[in-house]
Amino acid sequence: MSGASVKVAVRVRPFNSRETSKESKCIIQMQGNSTSIINPKNPKEAPKSFSFDYSYWSHTSPEDPCFASQNRVYNDIGKEMLLHAFEGYNVCIFAYGQTGAGKSYTMMGKQEESQAGIIPQLCEELFEKINDNCNEEMSYSVEVSYMEIYCERVRDLLNPKNKGNLRVREHPLLGPYVEDLSKLAVTSYTDIADLMDAGNKARTVAATNMNETSSRSHAVFTIVFTQKKQDPETNLSTEKVSKISLVDLAGSERADSTGAKGTRLKEGANINKSLTTLGKVISALAEVDNCTSKSKKKKKTDFIPYRDSVLTWLLRENLGGNSRTAMVAALSPADINYDETLSTLRYADRAKQIKCNAVINEDPNAKLVRELKEEVTRLKDLLRAQGLGDIIDIDPLIDDYSGSGGKYLKDFQNNKHRYLLASENQRPGNFSTASMGSLTSSPSSCSLNSQVGLTSVTSIQERIMSTPGGEEAIERLKESEKIIAELNETWEEKLRKTEAIRMEREALLAEMGVAIREDGGTLGVFSPKKTPHLVNLNEDPLMSECLLYYIKDGITRVGQADAERRQDIVLSGAHIKEEHCLFRSERSNTGEVIVTLEPCERSETYVNGKRVAHPVQLRSGNRIIMGKNHVFRFNHPEQARAEREKTPSAETPSEPVDWTFAQRELLEKQGIDMKQEMEKRLQEMEILYKKEKEEADLLLEQQRLDYESKLQALQRQVETRSLAAETTEEEEEEEEVPWTQHEFELAQWAFRKWKSHQFTSLRDLLWGNAVYLKEANAISVELKKKVQFQFVLLTDTLYSPVPPELLPSEMEKTHEDRPFPRTVVAVEVQDLKNGATHYWSLDKLKQRLDLMREMYDRAGEVASSAQDDSETTMTGSDPFYDRFHWFKLVGSSPIFHGCVNERLADRTPSPTFSTADSDITELADEQQDAMEDFDDEAFVDDTGSDAGTEEGSELFSDGHDPFYDRSPWFILVGRAFVYLSNLLYPVPLIHRVAIVSEKGEVRGFLRVAVQAIAADEEAPDYGSGIRQSGTAKISFDNEYFNQSDFSSAAMTRSGLSLEELRIVEGQGQSSEVISPPEEVNRMNDLDLKSGTLLDGKMVMEGFSEEIGNHLKLGSAFTFRVTVLQASGILPEYADIFCQFNFLHRHDEAFSTEPLKNNGRGSPLGFYHVQNIAVEVTESFVDYIKTKPIVFEVFGHYQQHPLHLQGQDLNSPPQPSRRFFPPPMPLSKPVPATKLNTMNKTTLGQSMSKYDLLVWFEISELEPTGEYIPAVVDHTAGLPCQGTFLLHQGIQRRITVTIIHEKGSELHWKDVRELVVGRIRNKPEVDEAAVDAVLSLNIISAKSLKAAHSSSRTFYRFEAVWDSSLHNSLLLNRVTPYGEKIYMTLSAYLELDHCIQPAVITKDVCMVFYSRDAKISPPRSLRNLFGSGYSKSPDSNRVTGIYELSLCKMADTGSPGMQRRRRKVLDTSVAYVRGEENLAGWRPRGDSLILEHQWELEKLELLHEVEKTRHFLLLRERLGDSVPKSLSDSLSPSLSSGTLSTSTSISSQISTTTFESAITPSESSGYDSADVESLVDREKELATKCLQLLTHTFNREFSQVHGSISDCKLSDISPIGRDPSVSSFSSSTLTPSSTCPSLVDSRSSSMDQKTPEANSRASSPCQEFEQFQIVPTVETPYLARAGKNEFLNLVPDIEEVRAGSVVSKKGYLHFKEPLSSNWAKHFVVVRRPYVFIYNSDKDPVERGIINLSTAQVEYSEDQQAMVKTPNTFAVCTKHRGVLLQALNDKDMNDWLYAFNPLLAGTIRSKLSRRCPSQPKY
């Protein structure tokens, strides 16, 4: 035994054409036996070096001295291995490497002698040595086999009969071998070369990106070399058998490198599997050999995975076994193949560590035969032991073992199947005994022959099948005897077998029509010299004459492969018959071969362009066309040679006889002239074109005449009306209408109300001035001014006072007449240079814009020496800059509905006082002087000669740059307000008030103490701060006080008059809840009676008796205001100080000292004490009773966000989270493509409204052929939202289902169009982006059939959506992680009696995954451990809520009304010079108005919080001794403050009810039952509330037909597979606007059982429920209207976004229709909608109820009658629902969520009925 390592050599080839075209660089270096590789991605990295036995440099040309040729490689490796083979060792050489690296070249080489590879050189030298060493004592025999491993299957390359895949088996003695693999005996190198060439042509090759002829299989060429030596002395012969395995591996590759797809990719996967397994085997063998452990035990890790692939299984002996092995690793030098080359080097480095234990194979046949005979004997003994001895008793004297086992087992296999059938039928089959003849005739089966009469084959097989292990033993016996027969085969028999196989191969090839040389040499297609034949002609010249078909002697048939008789030439095609034609080849008397073409019946066969129906004799060169596509040329070599001899001067035809020639000949012979046909067709098209053009011109002329006549008629009509109008105006004089006082009040109320609406006027200002804003920004960018402009809305409130320069002059004149401040449009100027923000009026912007234009025009004249270093100096009056407030306002406190005095317009502190003896006055004066000095020094105006100015700024003679204004040092941080009502009693209070900025942001807190003191009381010593030694005197003059702006009635009015609310259009109360003028007048009268302010006058009746003695009119009163601490102010504001003043005396401010603010540690301690003395007047008492004092906090702003982040121009200010709009904004409808342009119709009166619940589904095509809804991600948790999870590149459909209550006015007629567009990756829609709109094909649109009594309508339509037509990358690719795709779809639906379609628009969110991805819906944390409802298929949809209004078309009105309705042009789209430099910036539009309204609402809520906090603090301090004056003075103020401009009346009532429910005895001062003590106004209010609470609804329908709820919340499926229409619908109680009483419901439907006993979960059903019909009592609009009015309805659909605030959620029981059962469903109240789900895990809304149009009823009498507790009803216009809660408390909670007013009424009744019980 000899142990040696595997010899490893590496060889690098030259660049191929692909690498040369890509200009690749060489990364391989070789020096001696060392090989290095350089990383092209990181050249600085040290090269990786490897050491091998041989390193061959074949990258250069042969002229290079270092070049390694084929001969050198063979001399180093091949000769050594051949020497080992002669010594008797097994030898293996295999090449490894990536595809195209040169493995096949190294192993096989090329045809040239100098290019031969290792295999041919080794074979050639093998026979040379045999010939040299052959003598009488030595004899040699060589056998070869050639197999291919393709896709893990083994194929024989030498035997054409072995077309199938061969089995790989393993024998205990032989090891792994290939069953039935041909082993052919050869006697010379020529035989091997022929076999090798034949096998190579049969190999599987294909082209990849890396190699044009890539080997797609592993080839193993095996040579069995036997040496026999006869010893003359002993007359004994010995044998040496060597097995030479030469392996050409397929290329290792990567799919992305080779570009493999389809079959190539599958092949590559199997190739990589084999090579990966080979690498694992190499690594495992290397680890085993390197193990130095002394332990001899086999470890678990020593397992070698030979069986993981066929390749390693067959090469097991060559890898680490009995073999001498050499490995050649082929390398690519190109840098583009770095990864593959490095992998090959690493494998080779591992392979050189493998140890092989090779032994000399001496006389293996004799040993093997002996062992096999022992194995046969053992198997026979085993069969005898099992009782089968009579089967295998064979006389050994008759013959040897050849064939007996095989014959018997063949019979056994043939009869096995019939035996099993016979066994199943329990009857023995009469098997044919013909096979027994073969058994008896077998030389080794005489014993079995003697028992034929006793035993049949059937009985033998039955015994074998019934014996355990018998079949396996027979199979192994067959295997062993086959090997014995093969080993005993003589050399002569092997040669005969080889010759037979060669003959069969040649016959098979000749049968296929492929010619072979007469000497039987190399295969190829040759032009025959004698035999007639056909060659193909193809349209592609490169494909012509590539096929050759022999015309054999006799008959050669042509037809299809599936013909009854075998066809010699097989063709395929549409016009090829099964038996198409035949060629008859016969020899004439003269010896000439004549070929005749005989077409079959109805076959299309053409010869030289003529169709033949009878036999035709063919001449050489004839063109034959079979069918339509198969073109051939007939060649007769002998006939052509004879013709050339007869006419040697025959000219060569000028045109080649090819496919084109044959086709043209066919057309000519058929009478078809292509040129004439084309001319004729062209003439026909010209005639058609002229005809259509004449028709179009005629139609256009007719249309022009029609338009002209219509224009003339309209002109005459306008002239006639204008003349009549002028005549009427001249003749008629307007008479004064005699109005009554009541009518005048109504008109005044309406005028003041509608004058308050500013939405349209603000929008017009924004649109009309947008062009100026854009131009200013463009000039700023051009001149490199660091200024940005944007629109902003300002409202004059206490928190955000508007400077007087921003108020228009006409507004100042009418300022006192308004009950509340107006909103103005201003320009926000962001000074990025100084970090300041200024506000300009529109007039100021236009003035500055003129200067900017002038500066821009003269900018080119500026000297080049002017430097832009104005950063070092402060700017002057640049039009782009305003003065910067270094002390910035942080915040302020409550807001009032009344106007704010103009004194708050001054933003800089001006501490002046009315008394001259105050020390603080002197200190304040000093501070003011210092500030003025600082201001003069720091903010010096820039002059025109200053070099530090911006470009062009020195052009103005006054030295003012129009881009800049002066900036102050201080910025207002915020404001806070403190009420003084505690001075009425008097009690000291310490307030902690919020410092609120102008944007409603809380910037900190301020602690202020207010108390009444004696005139000579000393202030406490706080240790720091300023303690005033004097007392400031403030006067409250009644006359001056009443004339002030701030004393508007809106500040103290406690009524519910809507005219006193600040209204920005669209934010006020809805039309359904607006109080009529009579109510308003009645409330105004109540205001007069209650003693509140009205038109600036105070009614003080009875007040003097309630105030204390310390506030007697005319007396002196002193109180103290102490500013204690400030906390929570950001550290960006330094040098914090505070000043405060009274509202009517803004010029008298009291200031503290500035304090350093570091933002950490203890609060800032001002401890500023100010004593204030006043003379008590009615104005003073009213002031401390209802009004606060204002505190303003200033600071030096150190950090400027504008410097740090350069805010985006188009980023709007973000409102608070509470009022922020929904995450996905509502989009405008996508324009229709098939419909005419829809004009925006002015809507008139709304005739009816419907709530639409719409389901959106996207279905994808499944492998089953069905469209299944795609998975929807509902993890966001918000209603009406979800993300579709789609697969890439799959056909889809969009399904839309509309659900609504039945109505006579609403009938869906058809779907006009469904369009999709606006593909984007963000929720916001870029209006400027141009996106292709795709109109989808509607495949179905129908109303889903429901029961005739159902109160809900289901309308569904479906469209085909091919997302590839958008040509959008977002839809075609897989969506990156974290990104979402948004798309807008709009459905245009036609309704009956409507003049234009209704439009439903929805923004859809999507995420695309790969085609094969397994998509499952994400599960929220709540459902992590439970079964999520989203697994249900009907959960894969997204819902939308819409409100449909059917309105009458508004009358156009008079010309004056039309002028007032004119639409202001949006100038934001107008082009200005330099606009392209703004990088997509756009002026703010309508959204700015909504955001500003949200800010005002937040400020108002902050105001209410501070006011309520003061009231509660004072009441807590007073305890139980709350005087009546407190409730009289503060309660109305608080109640008035609860009115909000955006809250509904229901929310107001609920707030009032809540406040009244909190200890009414403490808050009002009287007991709830003591009605006699109420004042007149409170009596009036109580009476009104009582009327509302006890209002009796329409009860004319005493009998309710049907139950309360007519639908289960189950899935209703009109389609068998998809329960898609799961809904919530209810039976119609009455269509009237009022809900009938539920007390008179049928007792049969109201079972006495509780819902808990009868409740059941909803389940999907296949049919709609049967509902009861209720007569309609209200005549619908269409029934009342005339026929002409039917066409005047205009549909208006608006999407409604549900609120994010959940009032209540939980389970409720719903009464089921026509039964006594109750269904349990999950309900979520998000006002104003109630969402109904199947369960708490159901993500899809199944039903909705609009609480704003519904009526909630609760009756104890009803519950007593039906004996069902805790029930209440919800009635809409068309239906009613009966609900039941779990218990009393749960029912009260639900009632409060549904209707707070009703819940408050119930609580009041319970509290009066059971006063001792706690209130709900």
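Cβ coordinates are placed from backbone N, Cα and C, and glycine is handled just like the others.
Modelled residues match the original; the substitutions are not represented.
Cβ neighbour count for G102 (ATP binding site): 23 (other Cβ atoms within 10 Å of its Cβ, all protein chains included). In the three-state DSSP scheme, G102 (ATP binding site) is classed as coil. Among the features that Swiss-Prot reports, ATP binding site is placed at G97, Q98, T99, G100, A101, G102, K103, S104, with the record citing sequence analysis.
What Swiss-Prot lists as domain 'Kinesin motor' is 5-354.
Residues annotated as domain 'FHA' in Swiss-Prot: 556-612.
Sequence annotations record features per position, and here Swiss-Prot assigns domain 'PH' to 1702-1799.
Q98 to L appears in Swiss-Prot as a mutagenesis experiment; the accompanying note says: Loss of plus-end-directed microtubule motor activity. A consequence of the inhability to hydrolyze ATP.
Reduced to three states, the DSSP call for G97 (ATP binding site) is strand. Mapped onto DSSP classes, the domain 'PH' (1702-1799) shows 22 helix, 39 strand, 37 coil. A Cα-Cα distance of 11 Å separates S104 (ATP binding site) from Q98 (mutagenesis position). Confidence annotation: the domain 'FHA' (556-612) carries a mean pLDDT of 91 in the model. A 10 Å cutoff on Cβ-Cβ distances gives G97 (ATP binding site) a total of 29 other Cβ atoms nearby, all chains included.
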